[in-house]
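The active site, proton acceptor annotation in Swiss-Prot covers Glu177. According to Swiss-Prot, the active site, schiff-base intermediate with dihydroxyacetone-P annotation covers Lys219. Swiss-Prot lists Arg47, Lys137 with the feature substrate binding site, giving similarity to another entry as the kind of evidence. Here the residue is the original one, while Swiss-Prot reports the natural variant Ala29 to Trp with the comment In strain: cv. Little Marvel.
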Amino acid sequence: GSYADELVKTAKTIASPGRGILAMDESNATCGKRLDSIGLENTEANRQAWRTLLVTVPTLGEYISGAILFEETLYQSTVDGRKIVDVLVEQNIIPGIKVDKGLVPLAGSNNESWCQGLDGLASRSAAYYQQGARFAKWRTVVSIPNGPSALAVKEAAWGLARYAAISQDNGLVPIVEPEILLDGEHGIDRTFEVAQKVWAEVFYYLAENNVQFEGILLKPSMVTPGAESKDKASPTKVAEYTLNLLHRRIPPAVPGIMFLSGGQSEVEATLNLNAMNKSPNPWHVSFSYARALQNTALKTWGGLPENVKAAQEALLFRAKSNSLAQLGKYIGDGESEEAKKDCCQGYSY
């Protein structure tokens, strides 16, 4: 396609050494939950203040190569009236956009869901490109306690593949994200088995839809035991299982694998990423974290202008920790108790 070279260049830039993605594409409702946790009302002004804090962290671009935005943010300005997209570009951070329309029940399945958003996606993607976005994200989920049924896996894979083809057609590098939810009592071997099945289907349909592998990025879940499982897995074990999965299922043509944190604590997410980068990989193995980058910063800010600088330093510390983990050089110095806290049961975006 006409964007082929540009797609490859964008994907390679996002997957550059020591850098990863800041996911800040929470919907307004989810952003509201985050604000609520620090006692703030969910108003556009408060969302704008928080997003301004995130994108204006000095030197953030040294550790962050891309930022995923919610549609409101792509068209929003900072508190002092600069376009958020422009601020990111000045920071050397590529703007991205969440394009899916969320999850709805999948009729005919075992109480599972599927992802909406293909209708009108081509014209929306073209508009997002015009607005400065250069990559896209589509998140679908697979639930292990509910099966997953063959139907749900097929629907997830097909939807992702259609979205990826449409994105590339409009100049956006698609981030392919079939999140295998942490919920459940299953052990790590069961997660591994399901993940193999999911990624086999995803790549089958990506190929069927003529998606250019050099111009995509992946956002997988790490292979871990279920959140309610009796077993806990060390970073070494998580890395062993996850890399084994990637080696079996992900072609080396794919430039970058940007893991989601999916409810791990901030420190856990960094330790696991570090363990995966202890030896060389055929792809850039990095991060695309939301809560695992933002959590301590949010709590530090608390909605108070006088805390902005400290909150920005907290975010930079996390970004730098994950940058070191991408290089396999993270040692875990200076971590706060907040950063070590487990997230939550029934974690959802």
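First residue shown is number 1, and so on along the chain.
Every residue gets a Cβ built from N, Cα and C, even glycine.
Just so it is clear, the model here is predicted, and its values are computed rather than measured.
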Can you tell me the CA-to-CA distance separating Glu177 (active site, proton acceptor) and Lys219 (active site, schiff-base intermediate with dihydroxyacetone-P), as a whole number of Å?
5
Which recorded positions (Ala29, Arg47, Lys137) fall within 10 Å of the residue listed as 'active site, schiff-base intermediate with dihydroxyacetone-P' by Cα distance?
Lys137
Given Ala29 (variant position) and Lys137 (substrate binding site), what distance in Å do their CA atoms have, once rounded to a whole number?
18
For a quick check of packing: other C-beta atoms within 10 Å of the C-beta of Arg47 (substrate binding site), how many?
21
CB contacts for Lys137 (substrate binding site) [other CB atoms within 10 A, all chains]:
27
With H, G and I counted as helix, E and B as strand and the rest as coil, say where DSSP puts Glu177 (active site, proton acceptor).
strand
Look up Lys219 (active site, schiff-base intermediate with dihydroxyacetone-P) in the DSSP assignment and reduce it to helix, strand or coil.
coil
Given the recorded positions Ala29, Glu177, Lys219, and counting only Cβ atoms in the protein chains shown, which has the most within 10 Å of its Cβ?
Glu177
